[in-house]
Amino acid sequence: MGSRDHLFKVLVVGDAAVGKTSLVQRYSQDSFSKHYKSTVGVDFALKVLQWSDYEIVRLQLWDIAGQERFTSMTRLYYRDASACVIMFDVTNATTFSNSQRWKQDLDSKLTLPNGEPVPCLLLANKCDLSPWAVSRDQIDRFSKENGFTGWTETSVKENKNINEAMRVLIEKMMRNSTEDIMSLSTQGDYINLQTKSSSWSCC
């Protein structure tokens, strides 16, 4: 059997300085720097994965500048995306509350071919820092109320939960690409990455 290629466009959005560029660099190149310059407009990276013996996944990662939510360009950037990651800084409550605006902007401009919202993970980044400005209960409630696929804490600096979270997103996109699109009865739940990379805490 010949190999099958899957190409997915994944948006990485959120306020400035929450770690979007760091996430893209960590995931695509396994590198981290404290000295990234602020993204202007949009930046791109490619991640290629041997998903199975006969399937290759190519992720086109779109790192969208935090200021772009206030421009009309987001509709162009969002076009044809298969999934999204919305990030916030757990030590900054404003970036958390603004995640709702990013999600609303996304949902108003982008849907799957069947009209459903695209899969979207909420990443609580910089979890290695303290104190947190929001509680886990707040994040959990927020994720469910705003229609996220799920959420988890991440530390790009310490490379915590990055590959695991992205795997959950890829699995969701792969299911969608085979037209097995079913709404989860429970959405927005915390993604338990410790027990199994693709498990949901509600299961």
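Including glycine, each Cβ sits where the backbone N, Cα and C put it.
Modelled residues match the original; the substitutions are not represented.
Secondary structure from DSSP puts Lys126 (GTP binding site) in coil. Cβ neighbours of Lys126 (GTP binding site) (same chain, under 8 Å, six or more residues apart in sequence): Val18, Gly19, Asp89, Val90, Thr91, Ser155, Val156, Lys157. Residues or ranges marked as GTP binding site in Swiss-Prot: Ser33, Lys34, His35, Tyr36, Lys37, Thr39, Lys126, Val156, Lys157.
With a 10 A radius on its CB, Asp43 (mutagenesis position) counts 17 other CB atoms from all the protein chains. For the mutagenesis experiment Asp43 to Ala, the note given by Swiss-Prot reads: Abolishes interaction with LRRK2 and reduces membrane localization of LRRK2. Impairs RAB29-stimulated LRRK2 kinase activity on RAB10, RAB29 and LRRK2.
Swiss-Prot lists Trp62 to Ala among its mutagenesis entries, and the accompanying note reads: Abolishes interaction with LRRK2 and reduces membrane localization of LRRK2. Impairs RAB29-stimulated LRRK2 kinase activity on RAB10, RAB29 and LRRK2. A simple way to gauge crowding: the CB of Trp62 (mutagenesis position) has 19 other CB atoms within 10 angstroms, across all the protein chains here.
According to Swiss-Prot, the experimentally introduced change Gln67 to Leu is described as follows: Reduces membrane localization of LRRK2 and impairs RAB29-stimulated LRRK2 kinase activity on RAB10 and LRRK2. Reduces membrane localization of LRRK2 and impairs RAB29-stimulated LRRK2 kinase activity on RAB10 and LRRK2; when associated with A-71 and A-72. Around Gln67 (mutagenesis position), the same-chain residues six or more apart in sequence whose CB sits under 8 Å from its CB are Ala16, listed in sequence order. In the three-state DSSP reading, Gln67 (mutagenesis position) counts as helix.
Quoted from Swiss-Prot for the published mutagenesis Thr71 to Ala: Loss of phosphorylation by LRRK2. Impairs RAB29-stimulated LRRK2 kinase activity on RAB10 and LRRK2; when associated with A-72. Reduces membrane localization of LRRK2 and impairs RAB29-stimulated LRRK2 kinase activity on RAB10 and LRRK2; when associated with L-67 and A-72.
Quoted from Swiss-Prot, the note attached to the mutagenesis of Thr71 to Glu states: Loss of phosphorylation by LRRK2. Does not stimulate LRRK2 kinase activity; when associated with E-72.
Secondary structure from DSSP puts Ser72 (mutagenesis position) in coil. Ser72 to Glu appears in Swiss-Prot as a mutagenesis experiment; the accompanying note says: Loss of phosphorylation by LRRK2. Does not stimulate LRRK2 kinase activity; when associated with E-71.
The Cβ of Ser72 (mutagenesis position) has 8 other Cβ atoms within 10 Å, all protein chains considered. The mutagenesis experiment Ser72 to Ala is recorded by Swiss-Prot, whose note states: Loss of phosphorylation by LRRK2. Impairs RAB29-stimulated LRRK2 kinase activity on RAB10 and LRRK2; when associated with A-71. Reduces membrane localization of LRRK2 and impairs RAB29-stimulated LRRK2 kinase activity on RAB10 and LRRK2; when associated with L-67 and A-71.
Quoted from Swiss-Prot, the note on mutagenesis experiment Met73 to Ser is: Loss of LRRK2 binding. Does not stimulate LRRK2 kinase activity. Localized to the cytosol.
Here Arg75 (mutagenesis position) comes close to Lys109: these same-chain residues lie at least six apart in sequence, with C-beta atoms under 8 angstroms from its C-beta. In Swiss-Prot, a published mutagenesis experiment is listed as Arg75 to Ser, annotated Loss of LRRK2 binding. Does not stimulate LRRK2 kinase activity. Localized to the cytosol.
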What is the nearest of the mutagenesis positions Asp43, Ser72, Met73 to Trp62 (mutagenesis position), using the Cα of each?
Asp43
Assigned element (helix, strand, coil) containing Asp43 (mutagenesis position), judged by DSSP:
strand
C-alpha spacing of Ser72 (mutagenesis position) relative to Asp43 (mutagenesis position), in angstrom:
17
Taking 10 A as the limit, how many CB atoms besides its own sit near the CB of Met73 (mutagenesis position)?
14
